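Annotation source Swiss-Prot lists domain 'LisH' at 9-41. Record note (Swiss-Prot), mutagenesis Ile62 to Ala: Impairs self-association; when associated with A-65; A-69; A-72; A-76; A-79 and A-83. The unchanged residue is displayed. Here Swiss-Prot describes Leu65 to Ala as a published mutagenesis experiment; the accompanying note says: Impairs self-association; when associated with A-62; A-69; A-72; A-76; A-79 and A-83. Among the mutagenesis experiments that Swiss-Prot reports, Ile69 to Ala is described with the note: Impairs self-association; when associated with A-62; A-65; A-72; A-76; A-79 and A-83. Among the mutagenesis experiments that Swiss-Prot reports, Leu72 to Ala is described with the note: Impairs self-association; when associated with A-62; A-65; A-69; A-76; A-79 and A-83. One mutagenesis experiment catalogued in Swiss-Prot, Leu72 to Glu, is accompanied by this note: Impairs self-association. According to Swiss-Prot, the mutagenesis experiment Val76 to Ala carries the following note: Impairs self-association; when associated with A-62; A-65; A-69; A-72; A-79 and A-83. Under the heading of mutagenesis, Swiss-Prot lists Leu79 to Ala and annotates it as follows: Impairs self-association; when associated with A-62; A-65; A-69; A-72; A-76 and A-83. Quoted from Swiss-Prot, the note on mutagenesis experiment Leu83 to Ala is: Impairs self-association; when associated with A-62; A-65; A-69; A-72; A-76 and A-79.
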Amino acid sequence: MSQILTAPQAEALHKAMLAYLSVINAPQTAETLREELHFDESYNEATCKKFEGVLEKKWTGIARLQRRINDLEAEVRSLQAELEASPSAARAKNQDPTNWLPKPSSTHTLTSHRDAVTCVAFHPVFTSLASGSEDCTIKIWDWELGEIERTLKGHIRGVSGLDYGGQKGNTLLASCSSDLTIKLWDPSKDYANIRTLSGHDHSVSSVRFLTSNDNHLISASRDGTLRIWDVSTGFCVKVIKSATESWIRDVSPSFDGKWLVSGGRDQAITVWEVSSAEPKAALLGHENFIECCVFAPPASYEHLATLAGLKKPPPATSSCEFVATGARDKTIKLWEARGRLIKTLHGHDNWVRGLVFHPGGKYLFSVSDDKTIRCWDLSQEGRLVKTISGAHEHFVSCIRWAPSPNTDNPDPAGEKAGKKDAVKPSYRCVIATGCADNSVRVFS
């Protein structure tokens with residue numbers, strides 16, 4: 001005690017302790033302590049009265065100070081996050097793309113659709129952006145110039161999903177619709193409709209190319225099935241049935257195309273192995289329809305492993321480790337792909353409609369019917385660090401990140417994600433969102 005308190009401070013503390021014991025009616029304990037401390041007759045009733053309440057005041061004072069310290073530390077963290085997200089901070093970091101967050105105002109607002117925009121997709125090489133709408137059309141834009149290039153007509157009901165993919169040097173655009181079909185469009189032939197894939201028994205909700213086979217794509221439908229198609233022949237090569245046979249709203253492949261994650265009306269997320277077409281895990285926890293699901297890229301493994309309490313992150317070569325999902329229950333959930341819930345992110349005030357990971361791995365972006373884009377920092381336990389309020393004037397239905405050009409690796413981090421001495425990946429800091437206000441917005 002002598003090393004912490006001065007002699008007068010120690011004496012005052014002892015007197016306060018004796019006074020406290022007297023107040024709580026513990027005379028025997030007080031007398032024992034008085035003898036141990038060798039207090040003489042100078043410690044009388046008047047001294048006791050003088051020190052009554054001192055111990056309690058110091059205790060409550062410390063509690064108030066601790067609360068104030070906690071509040072100040074939280075404020076410092078918030079200000080630090082804002083500082084790091086500010087344009088000036090970005091300049092100070094030499095425009096480090098790993099810390100890029102979209103500005104509140106969009107670079108371009110693209111208007112031409114006559115009904116709600118439901119989906120968007122970026123060309124993997126060129127500055128082309130495709131958007132699909134309830135007006136049954138697909139529009140191709142130059143996102144860099146903010147100009148429309150062409151309108152594709154062919155679907156007879158609303159377009160619900162889009163994706164670019166296929167063989168290198170022969171990129172195709174796939175679209176799906178409530179008209180039960182999937183259509184393939186060839187950009188090298190002025191986006192001619194080269195093939196229509198039929199087989200689903202209800203609306204087709206989502207379509208994505210598989211990188212494990214350049215000729216294969218996966219579709220999800222309200223008929224309760226996932227179907228794998230050979231785009232070169234137009235034939236369905238595999239049908240995957242959900243256990244509940246309920247509406248599958250979304251499907252997303254892993255970066256190597258070996259795994260799928262799907263979710264929908266039954267409120268369950270399923271992880272599938274493509275080669276066996278068998279479910280490998282069921283992720284249960286949402287309380288309403290699943291609207292979107294996506295695998296985390298290896299660049300985010302470090303942060304998600306910390307959230308999951310793992311001693312070290314999984315290898316960057318592993319493609320099926322973590323999953324993010326959004327639902328009509330207004331929440332985003334982060335999962336281990338084996339089925340364990342890691343974190344639930346609260347903040348949206350309406351249905352969560354779309355998710356995309358920042359290729360740098362640090363952030364997760366989400367869009368919602370609450371008209372916002374929200375940015376969640378995975379390095380801060382999924383903390384909400386930025387909200388773009390009024391990103392659109394109506395429900396925000398979809399979000400996509402522009403892929404990196406001139407790369408053969410679909411994962412932006414690649415196998416170098418775990419190497420500290422590896423060269424930092426380069427990628428486009430561009431996102432596009434679609435909305436029920438009939439517009440597409442580009443943030444770059």
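Glycine too: its Cβ is placed from the backbone N, Cα and C atoms.
Unsubstituted: the structure retains its original residues.
Counting residues 6+ beyond its ends, the domain 'LisH' (9-41) has Cβ neighbours under 8 Å at 1-2, 47-56, 58 in the same chain. For Ile62 (mutagenesis position), the nearest of the mutagenesis positions by C-alpha distance turns out to be Ile69; the candidates were Ile69, Leu72, Leu79, Leu83. Counted within 10 Å of its Cβ, the other Cβ atoms near Leu65 (mutagenesis position) come to 10, all protein chains included. Rounded to the nearest whole angstrom, the C-alpha distance between Ile69 (mutagenesis position) and Val76 (mutagenesis position) is 10.
Within the same chain, no residue at least 6 positions away in sequence has its Cβ under 8 Å from that of Leu72 (mutagenesis position). Annotated pair Leu79 (mutagenesis position) and Leu65 (mutagenesis position), C-alpha to C-alpha distance, rounded: 21 Å.
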